[in-house]
Amino acid sequence: MGDDRPFVCNAPGCGQRFTNEDHLAVHKHKHEMTLKFGPARTDSVIIADQTPTPTRFLKNCEEVGLFNELASSFEHEFKKAADEDEKKAAAGPLDMSLPSTPDIKIKEEEPVEVDSSPPDSPASSPCSPPLKEKEVTPKPVLISTPTPTIVRPGSLPLHLGYDPLHPTLPSPTSVITQAPPSNRQMGSPTGSLPLVMHLANGQTMPVLPGPPVQMPSVISLARPVSMVPNIPGIPGPPVNSSGSISPSGHPIPSEAKMRLKATLTHQVSSINGGCGMVVGTASTMVTARPEQSQILIQHPDAPSPAQPQVSPAQPTPSTGGRRRRTVDEDPDERRQRFLERNRAAASRCRQKRKLWVSSLEKKAEELTSQNIQLSNEVTLLRNEVAQLKQLLLAHKDCPVTALQKKTQGYLESPKESSEPTGSPAPVIQHSSATAPSNGLSVRSAAEAVATSVLTQMASQRTELSMPIQSHVIMTPQSQSAGR
């Protein structure tokens, strides 16, 4: 048996034998073409399936912490800033602390409100409701006050000989501090907190104040001026007739913002110096004495500070939906309009059909009258033909012609005639014997000629069988009649 099939397959687990080498080669090729997923390949590297399914996407987001950042990024940043403030509070007294807040309000005796937003920023997004701003009576402890600065991201820096503030990214937040009199020097706070700006994309950016320099006054505010800022994407608070903010118009803050406000209030009360600061997410109010000057970096398109701005009312987005609902709720009215349109179209169609039918009737009447007229003409012509036939038959046996035939036997032979063959045969002119030669008129002569011609034509048919003898008879009366 082994001699019949000497070629053995050397594949593991296969001991088949073949009679020739070609069969063995084909068999080995089958082994090569077979995919092997058995335990022999368990020691190899297994590639993990990373198809981006929704479940895996959500799992990755939870592992990275994206949902936590979306939910509590604002609260997390403020907690971090509050912890840093508490750690540095024990180091030394503070003249003014600036936590990482988008807006800071400082109040003194006489309020002056300054707008720090462009005039064309509408209040349309009700997503982030502003907080009710609280005003705390300041307790100045130190003599030196920091130099007044108003930071407007995206605005022009101060060119006054000192390092400008660093935030230049466009953001709807602004930091405004109090402006002291122009003769004051900036005192470097010994234990001041770092100023952290919270940007719109969820990141924080530290802001370092510049060295102490003498700041000249740029804008002198002689009287209190009030304006309401309009920050893009945040609804502005309502403004009364005097331009001040009405606290009753603010919506109820969220739970996270309430906790943040409580934390900041506790921090302000723990510090025995500086001034009260309350975060207002929608507006920024700067108060100062009327005699004090203030340096303001403001948007170049900002309006004059003497005109208060009132935030426009939010448009109601449910107008189209309400219209659709009213249409859906009134199917009878919709059917009524549909029937009215159908009736109007049917009336127009009837009017067009009437005009078409009337034009056809008018054309038919015209053709009928024309047909009647033509039929009348045909009848008249037929009557005239009948009368002519009767006249011809009546003159066939004229008595004058018969008398001439009896007396003279008139016939003209075509051979002896000087006229060519086929010409009219003899012309017989009749004349009345009783009428005088000069008494015939032209009409009577014409009638006589016509009568003679008709008589000749009738006599030619009756006398063709007779012997051909032609004689021309001219009466003397005819010559006188011809004259």
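Heads up, the Cβ atoms here are built off N, Cα and C, so glycines get one too.
Although substitutions are noted, the structure shown does not include any of them.
Taken from Swiss-Prot as is:
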type	residues	note
DOMAIN	332-395	domain 'bZIP'
MUTAGEN	C9 to A	Severely reduced TAF12-mediated enhancement of transcriptional activity
MUTAGEN	C14 to A	Greatly reduced JNK2- or adenovirus E1A-mediated transactivation. Abolishes adenovirus 2 E1A-mediated transactivation; when associated with A-51; A-53 and G-101
MUTAGEN	D22 to K	No effect on binding adenovirus 2 E1A. Abolishes ATF7-mediated E1A responsiveness
MUTAGEN	H27 to N	No effect on binding adenovirus 2 E1A. Abolishes ATF7-mediated E1A responsiveness
MUTAGEN	M33 to D	Severely reduced TAF12-induced transcriptional activity; when associated with S-35
MUTAGEN	L35 to S	Severely reduced TAF12-induced transcriptional activity; when associated with D-33
MUTAGEN	T51 to D	Completely abolishes MAPK9- and adenovirus E1A-mediated transactivation; when associated with D-53
MUTAGEN	T53 to D	Completely abolishes MAPK9- and adenovirus E1A-mediated transactivation; when associated with D-51
MUTAGEN	T101 to G	Some reduction in transactivation but, completely abolishes MAPK9-mediated activation. Abolishes MAPK9-mediated and greatly reduces adenovirus E1A-mediated transactivation; when associated with A-51 and A-53. Abolishes adenovirus 2 E1A-mediated transactivation; when associated with A-14; A-51 and A-53
MUTAGEN	T145 to A	No effect on transactivation; when associated with A-147
MUTAGEN	T147 to A	No effect on transactivation; when associated with A-145
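Structure coloured by features recorded in Swiss-Prot.
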residue : record               : Cβ contacts under 8 Å, 6 or more apart
C9      : mutagenesis position : G15, Q16, R17, F18, L24, H27, K28, H31
C14     : mutagenesis position : H31
D22     : mutagenesis position : none
M33     : mutagenesis position : none
T51     : mutagenesis position : none
T53     : mutagenesis position : none
(message) Taking 10 A as the limit, how many CB atoms besides its own sit near the CB of H27 (mutagenesis position)?
(response) 16
(request) Tally the residues of the domain 'bZIP' (332-395) by DSSP class, grouping H, G and I as helix, E and B as strand, and everything else as coil. (result) 63 helix, 0 strand, 1 coil
(message) So, three-state DSSP: helix, strand or coil for D22 (mutagenesis position)?
(response) helix
